[in-house]
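Below is one structure, written out as structure tokens, with a few remarks after it.
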Amino acid sequence: MNGEEEFFDAVTGFDSDNSSGEFSEANQKVTGMIDLDTSKNNRIGKTGERPSQENGIQKHRTSLPAPMFSRSDFSVWTILKKCVGLELSKITMPIAFNEPLSFLQRITEYMEHVYLIHRASCQPQPLERMQSVAAFAVSAVASQWERTGKPFNPLLGETYELIREDLGFRFISEQVSHHPPISAFHSEGLNHDFLFHGSIYPKLKFWGKSVEAEPRGTITLELLKHNEAYTWTNPTCCVHNVIIGKLWIEQYGTVEILNHRTGHKCVLHFKPCGLFGKELHKVEGHIQDKNKKKLFMIYGKWTECLWGIDPVSYESFKKQERRGDHLRKAKLDEDSGKADSDVADDVPVAQETVQVIPGSKLLWRINTRPPNSAQMYNFTSFTVSLNELETGMEKTLPPTDCRLRPDIRGMENGNMDLASQEKERLEEKQREARRERAKEEAEWQTRWFYPGNNPYTGTPDWLYAGDYFERNFSDCPDIY
């Protein structure tokens with residue numbers, strides 16, 4: 001059995017693990033509240049139903065068809081205990097640990113706060129534009145807060161499109177590679193103000209009590225009016241207590257955003273939790289010019305908000321803070337030196353809000369989640385709408401779109417048995433297609449992206465070939 005044959009995307013019951021500044025956010029939020037009464041089909045937007053219109057703007061569903069399945073009866077330890085330190089691309093997980101979205105739809109969540117891109121495009125000065133781009137980069141990972149379910153691994157050739165006229169963008173993504181798993185995406189402003197694109201290769205590892213996801217791949221944002229391109233890589237995400245205890249998530253690592261035209265750079269440090277949880281969710285950084293002079297300081301939490309201030313005021317505040325910390329210094333935790341064991345890591349207690357330095361400028365604030373989000377996989381309002389299938393959509397979508405994937409649809413509807421059966425069928429179909437290609441010595445041909453080099457960094461990337469929205473889908477593969 002070769003490397004391809006060893007990889008599983010769909011096995012019965014299992015799944016592999018490659019797997020506000022000067023602008024208001026109020027008009028950017030998806031309207032509505034979650035309602036668990038699934039009989040109210042006109043409100044939740046069940047499969048095949050057309051959302052209503054309000055003032056000419058399409059209203060999207062505000063709930064999933066069924067609440068999430070309980071994970072309390074499943075133990076991940078029996079699966080992961082032999083995998084410490086290993087990459088998880090070939091390790092199967094119970095489907096109960098998934099969420100009813102494809103990874104391609106998860107990537108689309110970058111666009112929830114797309115108003116920050118529109119804002120950047122309208123700002124006259126490069127420093128102001130970088131502030132908004134930095135806020136967008138942080139907001140792009142905010143949806144991962146408390147999202148402990150794993151998205152479904154995309155099948156080779158799977159696609160996802162999203163057009164949001166109310167938010168001013170359209171988006172297309174494709175699973176372009178299976179080994180390694182690579183997802184490519186391209187988005188553009190409907191007013192031709194930006195291009196946003198990249199390719200993501202998520203690398204997952206298990207470290208005993210946690211799973212670490214390193215999102216390899218370059219993210220590129222082009223502001224067309226200013227002839228500017230910004231590139232960066234997302235921080236590492238870690239899910240703690242995957243064996244026992246309450247699951248919790250942190251992001252850590254350094255993100256560098258470079259303006260390739262002006263030389264401005266934003267350096268953002270996503271802080272690891274640290275002792276006593278003092279640094280949990282914190283983001284700190286600065287914007288510098290091409291001569292490395294600090295122009296603007298940034299601070300906040302990726303789960304909450306982002307603020308900025310001039311360097312002099314920031315350093316003055318930090319000096320006072322350090323003096324206070326020295327006076328209040330606590331003794332070390334008595335248990336901090338004990339060996340790692342099967343004891344859960346206590347969920348750190350974070351401060352409720354960010355301490356705002358006087359004179360600071362609000363760059364971004366997270367959208368409030370629906371009241372019953374916890375029963376909907378901790379989805380945001382934007383996320384809840386991603387898999388809705390409206391009347392007539394099947395006639396315009398390619399047959400490879402995630403919305404048409406039956407295992408994800410089954411899980412969304414609360415039918416776990418059907419979801420597992422369909423996963424098994426889809427995986428076997430994918431394996432058979434690989435065997436046929438191997439027999440015929442045929443290479444897989446992507447449809448909407450092609451391999452190349454990023455035009456700004458020179459690193460390997462997948463580039464959009466164009467023409468998707470011409471909607472000629474006659475040569476799309478039958479993957480479902």
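In case you wondered, yes, glycine gets a Cβ from its N, Cα and C as well.
Quoted from Swiss-Prot, the note on the mutagenesis of I79 to A is: No effect on phosphatidylinositide binding, but impaired tetramerization and decreased cholesterol binding, plus decreased cholesterol and phosphatidylinositide transport.
Quoted from Swiss-Prot, the note on the mutagenesis of M93 to K is: Mildly decreased 25-hydroxycholesterol binding.
Swiss-Prot gives this note for the published mutagenesis F103 to W: Mildly decreased 25-hydroxycholesterol binding. DSSP assigns F103 (mutagenesis position) to a helix in the three-state reduction.
Quoted from Swiss-Prot for the published mutagenesis Y110 to A: No effect on phosphatidylinositide binding, but decreased cholesterol binding, plus decreased cholesterol and phosphatidylinositide transport. Proximity of Y110 (mutagenesis position) to non-local residues of its own chain (separation of 6 or more, Cβ distance below 8 Å) is seen for A140, S187, F196, given in sequence order.
Secondary structure at K150 (mutagenesis position), as computed by DSSP, is strand. Note on K150 (mutagenesis position): other Cβ atoms within 10 Å of its Cβ, all shown chains, come to 23. Quoting Swiss-Prot on the mutagenesis of K150 to A: Reduces 25-hydroxycholesterol binding.
For the mutagenesis of F152 to D, Swiss-Prot gives this note: Does not significantly impair 25-hydroxycholesterol binding. The structure shown keeps the original residue.
The note that Swiss-Prot attaches to the published mutagenesis P215 to A is: No effect on phosphatidylinositide binding, but decreased cholesterol binding, plus decreased cholesterol and phosphatidylinositide transport. Under DSSP, P215 (mutagenesis position) is assigned to a strand (E or B) in the three-state scheme.
A mutagenesis experiment is reported in Swiss-Prot for this position, K423 to A, and the note states: Loss of increased cholesterol and decreased phosphatidylinositide accumulation at the cell membrane. K423 (mutagenesis position) counts 28 other C-beta atoms within 10 Å of its own C-beta, drawing on all protein chains shown.
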Spatial separation of K423 (mutagenesis position) from F103 (mutagenesis position) - C-alpha basis, Å:
15
Would you say which of the mutagenesis positions F103, F152 has the most Cβ atoms within 10 Å of its own Cβ?
F152
Integer Å value for the Cα distance linking K150 (mutagenesis position) with P215 (mutagenesis position) is 14
Are there any residues at least 6 positions away along the chain from P215 (mutagenesis position) with a Cβ closer than 8 Å to its Cβ? List them or say none.
I200, Y201, P202, K203, T233, N234, P235, T236, C237
